[in-house]
Amino acid sequence: MSKFSLKLGSKTLKKNISKKTKKKNSLQKANLFDWDDAETASLSHKPQSKIKIQSIDKFDLDEESSSKKKLVIKLSENADTKKNDAPLVEYVTEKEYNEVPVEEFGDALLRGMGWESDSEQDSKGDKTQSRNKDVSNVSQIHPDGLGIGAKLNKAINVEEASFMPVVKIDKITGTKVDDDKKNKS
């Protein structure tokens, strides 16, 4: 049996550790992914229904008065089982899947991405004309290099009005140097 001490303020708390707790610690440090080890196979994976807490009052730090209060928090079975038993995803039946037409799904996707179509032409029955019109505008709305929702920056297409050419000046003489004269000499 080994001892350890914990100093809180001016009082010291001494605790004895038995061999049983050492075995628990060795089980906790064991590799859970090593199935050859017999100790890890004996670990149970049941959900905890109780959490035990030992409370030590500041007045009970002496060894003589070893009255530790045991607090037990019981988890409600209803809340615990409801969380584990409830399905996470509701599945769509084949009947519900077949009820949604693909055309409406695609239009909904485009509307979600900010695509605006002429609702007046769609209601008249000229769907083919409006779709052809929308497809022809794709190259204007989405130039190369931009994503679906990206907006074209107007400053990119504007050419600068002023042009300043690069002039080479000889450091020694301080005169302008033409490329033709420098290459000939």
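Even glycines carry a Cβ here, placed using N, Cα and C.
Pulled from Swiss-Prot, these are the features on record:
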type	residues	note
DOMAIN	100-149	domain 'G-patch'
MUTAGEN	L109 to V	Restores interactions with PRP2 mutants
MUTAGEN	L109 to E or R	Loss of the interaction with PRP2
Please give the average pLDDT for the domain 'G-patch' (100-149) in this predicted model.
63
I'd like the number of other C-beta atoms within 10 A of the C-beta of L109 (mutagenesis position), please.
10
